[in-house]
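Since the structure comes first, as structure tokens, the remarks are kept for the end.
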Amino acid sequence: MAIPKLQAYALPESHDIPQNKVDWAFEPQRAALLIHDMQDYFVSFWGENCPMMEQVIANIAALRDYCKQHNIPVYYTAQPKEQSDEDRALLNDMWGPGLTRSPEQQKVVDRLTPDADDTVLVKWRYSAFHRSPLEQMLKESGRNQLIITGVYAHIGCMTTATDAFMRDIKPFMVADALADFSRDEHLMSLKYVAGRSGRVVMTEELLPAPIPASKAALREVILPLLDESDEPFDDDNLIDYGLDSVRMMALAARWRKVHGDIDFVMLAKNPTIDAWWKLLSREVK
């Protein structure tokens, strides 16, 4: 009845993306980001320090950072810690008391904590649209594309994508920014959405050109990722200015598309703008 303990698996890669029936172009000025149910409770079923979930969180963080930089609204769904039997209704039959048994795990995972200008929607059923103002908020802001990330791919994420489609909102399911009970169920959800209700993409498809054109451009990429109000010098340690490991992993994933040897360890070894520009400005081989 309850969610079982979950095992990590290989996240989908570009060659795993099913044939999309639609070829919708991603339009940032028409899009919104949904971070679906990334609460401690739902993520905890993979255990602590799960590399797969670290990558999923890093990919979501990269998308969120991009959205913040481009004035794309960010929405979260989160189940409440208190849910009456009337509110849960048939969910009790299918999943038992769920999160209500572990109210201390209700918050969104630390590395994706919502900002004050984000919208957190109370989640009551599989679809993020059920008993929520999401459709109205999207349409009032002129948004008709929804980037879907989070857990679980074949339950709430797939249902939300299909519900969005039926409301004339174009869903973009981000294959490597989702997680599921198993790889088979993850891939099933992608196949369904690609063929029935949306477009399936990889994180990298929604992000801009991966390599900054200059050291100044690199600085513009880095500054929004820092917690400190003071700007670092080019040789300052960026970790001292609040750059965390999740954002560093996301940067490594983006830059590795051009320089295949770049990884988290390489960036963390010398986390300065000078050192990173030296890595990025190398001739591509």
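Using N, Cα and C of the backbone, Cβ positions are placed for all residues, glycine too.
No noted substitution is present; original residues retained.
For 209-284, the entry in Swiss-Prot reads domain 'Carrier', with the evidence type sequence analysis. Feature annotation from Swiss-Prot assigns Mg(2+) binding site to Asp227, Gly242, Asp244. Record note (Swiss-Prot), mutagenesis Asp240 to Arg: The catalytic efficiency slightly increases, but a 8-fold decrease of the affinity for the S-dihydroxybenzoyltransferase EntE is observed. The unchanged residue is displayed. For the mutagenesis of Gly242 to Ala, Swiss-Prot gives this note: Not efficiently phosphopantetheinylated by EntD. The structure shown keeps the original residue. Quoting Swiss-Prot on the mutagenesis of Asp244 to Arg: Not efficiently phosphopantetheinylated by EntD. One entry in Swiss-Prot concerns the mutagenesis experiment Asp244 to Ala. Its note says: Efficiently phosphopantetheinylated by EntD. Quoting Swiss-Prot on the mutagenesis of Met249 to Ala: Unable to recognize EntE and EntF. Exhibits a decrease in the enterobactin production compared to the wild-type. Still able to be phosphopantetheinylated. Listed in Swiss-Prot is the mutagenesis experiment Asp263 to Arg, annotated as follows: The catalytic efficiency is the same as the wild-type, but a 3-fold decrease of the affinity for the S-dihydroxybenzoyltransferase EntE is observed. According to Swiss-Prot, the mutagenesis experiment Phe264 to Glu carries the annotation: The affinity for EntE and catalytic efficiency of the S-dihydroxybenzoyltransferase EntE are below that of the wild-type. Here the residue is the original one, but Swiss-Prot notes a mutagenesis experiment at this spot, Ala268 to Gln: Unable to recognize EntE and EntF. Exhibits a decrease in the enterobactin production compared to the wild-type. Still able to be phosphopantetheinylated. Listed in Swiss-Prot is the mutagenesis experiment Lys269 to Ala, annotated as follows: Behaves similarly to the wild-type.
When the Cα of Lys269 (mutagenesis position) is compared against those of the recorded positions Asp227, Gly242, Asp244, Met249, Asp263, the shortest separation belongs to Asp263. Between the listed recorded positions, namely Asp227, Asp263, the fewest other CB atoms within 10 angstroms of a CB are found at Asp227. In space, Asp244 is the closest of the recorded positions Asp227, Asp240, Gly242, Asp244 to Phe264 (mutagenesis position), judged by Cα positions. Distance between Cα atoms for Asp263 (mutagenesis position) and Met249 (mutagenesis position): 7 Å, as a whole number. The shortest Cα-Cα distance between Asp240 (mutagenesis position) and any of the recorded positions Asp227, Met249, Ala268 is the one to Asp227. If you measure from the Cα atom of Met249 (mutagenesis position) to that of Asp227 (Mg(2+) binding site), you get 17 Å.
Of the candidate mutagenesis positions, Gly242, Asp244, Ala268, the one lying closest to Asp227 (Mg(2+) binding site) when CA atoms are compared is Gly242.
Those same-chain residues not listed among Asp227, Gly242, Asp244 yet with C-beta within 8 angstroms of the centroid of the Mg(2+) site C-beta atoms are Leu225, Leu226, Glu228, Tyr241, Leu243, Arg247. Within the group of mutagenesis positions (Met249, Ala268), the Cβ with the highest number of other Cβ atoms inside 10 Å belongs to Met249. A separation of roughly 10 Å, to the nearest angstrom, links the Cα atoms of Asp244 (mutagenesis position) and Ala268 (mutagenesis position).
Fewest other C-beta atoms within 10 Å: among the mutagenesis positions Asp240, Asp244, that description fits Asp240.
Gly242 (mutagenesis position) is 13 Å away from Ala268 (mutagenesis position) when you measure Cα to Cα. According to its DSSP assignment, Asp227 (Mg(2+) binding site) is coil.
Here the domain 'Carrier' (209-284) is broken down by DSSP into helix, strand and coil counts: 40 helix, 0 strand, 36 coil.
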